[in-house]
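Going by Swiss-Prot, these are the annotated features:
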type	residues	note
MUTAGEN	R38 to A	Loss of activity with pNPP and phytate as substrates
BINDING	R38, R42, A43, P44, T45, K46, R114, R289, H325, D326, T327	1D-myo-inositol hexakisphosphate binding site
MUTAGEN	H39 to N	Loss of activity with pNPP as substrate
ACT_SITE	H39	active site, nucleophile
MUTAGEN	T45 to G	Retains less than 10% of wild-type activity with phytate as substrate
MUTAGEN	T48 to A	Retains 80% of wild-type activity with phytate as substrate
MUTAGEN	R85 to A	Does not affect activity with pNPP as substrate
MUTAGEN	C155 to S	Retains less than 10% of wild-type activity. Does not require DsbC for its remaining activity; when associated with S-430
ACT_SITE	D326	active site, proton donor
MUTAGEN	C430 to S	Retains less than 10% of wild-type activity. Does not require DsbC for its remaining activity; when associated with S-155
Amino acid sequence: MKAILIPFLSLLIPLTPQSAFAQSEPELKLESVVIVSRHGVRAPTKATQLMQDVTPDAWPTWPVKLGWLTPRGGELIAYLGHYQRQRLVADGLLAKKGCPQSGQVAIIADVDERTRKTGEAFAAGLAPDCAITVHTQADTSSPDPLFNPLKTGVCQLDNANVTDAILSRAGGSIADFTGHRQTAFRELERVLNFPQSNLCLKREKQDESCSLTQALPSELKVSADNVSLTGAVSLASMLTEIFLLQQAQGMPEPGWGRITDSHQWNTLLSLHNAQFYLLQRTPEVARSRATPLLDLIKTALTPHPPQKQAYGVTLPTSVLFIAGHDTNLANLGGALELNWTLPGQPDNTPPGGELVFERWRRLSDNSQWIQVSLVFQTLQQMRDKTPLSLNTPPGEVKLTLAGCEERNAQGMCSLAGFTQIVNEARIPACSL
């Protein structure tokens, strides 16, 4: 763990009346916020021979190592931190000027370079020139079970149950799943110029059909610690995400200049979202993987005397920022039955996307209420590197906890109702 002191963005808090941006009902007071964020724009995590075999064109180079956060990705995250500071000032949670009080803001990050740097960039945007510690587990060379208890052996998947659940969501089989998405696969083949690829030309010489789904059959693989898909589905998810990362990185010709409108982006990223729908949002997977984060979120949102937790943070606190991965957002969505699509953003779990949990207190009776939302930069905001503020905000989608039995006039779920939903979603064997 280290304290950082980063002069990144000047903190300009406009003197805007609180009522313009805070809750319309003045009897509600914001008391605590938990933000679970995907890391920012990164380089691809791998460069495989298969990636080259499916296109005649060379893949562009990146300015950082595989899987690392790019400097531009850090800037985009800092913009989100800057926006959140303005919003939290408007809602009365943070002061307009100066650094947050000691312990008022806590940041936890997974051990990867891209997540640690995301925590630093968010801190730089939220509180420039302030020493804020980015906490990780002590051993940064090993996976952190907070973000994946399966990978670390805390708990195991039930192979038969998970297989049945995923195949049911797929429509009966993975072949059915790919069959219903041929339009999107054809669009990917067009962007790749797949007919001129080594893989396709080789198949044609052998009088074999040249399509991604036939050349690369997909198979579901379930083990005690992971679920995955092989073949065209897995490849398509990775490649379409890479195209989006190219666009967000500001590269001159994402997808070799062959992606030109929002319809094409939505069609391509539907393949990425579809894989996440199967592998990360299926409740039989999501509930296990999300349990440690659910426990942490519940602890952070529940009023109680301050207690020091793992990572050295004291909870509850005003703001808890957790820098993780797209899988974490999808797992939490699947476990809590939160569903969303993002206007202007084809990726349902985009770089820098934030699943935000807020606890509000009703002043008339001190009752506690939970609001959940998804805050995200649109693809155009990423492309243009648009600075964010209350006047130029990121996208935001308010989410509904389907199982909540008690709501207030603003649609928030009671803290008791939220706690019950979390307790029913979590898998005790996967707790830390």
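Backbone N, Cα and C atoms are what each Cβ position is placed from, and that goes for glycine too.
Shown here: features listed in Swiss-Prot, placed on the structure.
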| residue | record | Cβ within 10 Å |
| --- | --- | --- |
| R38 | mutagenesis position | 26 |
| H39 | mutagenesis position | 30 |
| A43 | 1D-myo-inositol hexakisphosphate binding site | 21 |
| T45 | mutagenesis position | 13 |
| R85 | mutagenesis position | 27 |
| R114 | 1D-myo-inositol hexakisphosphate binding site | 25 |
| C155 | mutagenesis position | 19 |
| H325 | 1D-myo-inositol hexakisphosphate binding site | 21 |
| D326 | active site, proton donor | 19 |
| T327 | 1D-myo-inositol hexakisphosphate binding site | 20 |
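Each of the mutagenesis positions T48, C430 was scored by the other Cβ atoms within 10 Å of its Cβ; the lowest score goes to T48. Of the recorded residues, R114 (1D-myo-inositol hexakisphosphate binding site) and T48 (mutagenesis position) place their C-alpha atoms 20 Å from one another. C430 (mutagenesis position) sits 5 Å from C155 (mutagenesis position), taking the CA atoms of both as reference points.
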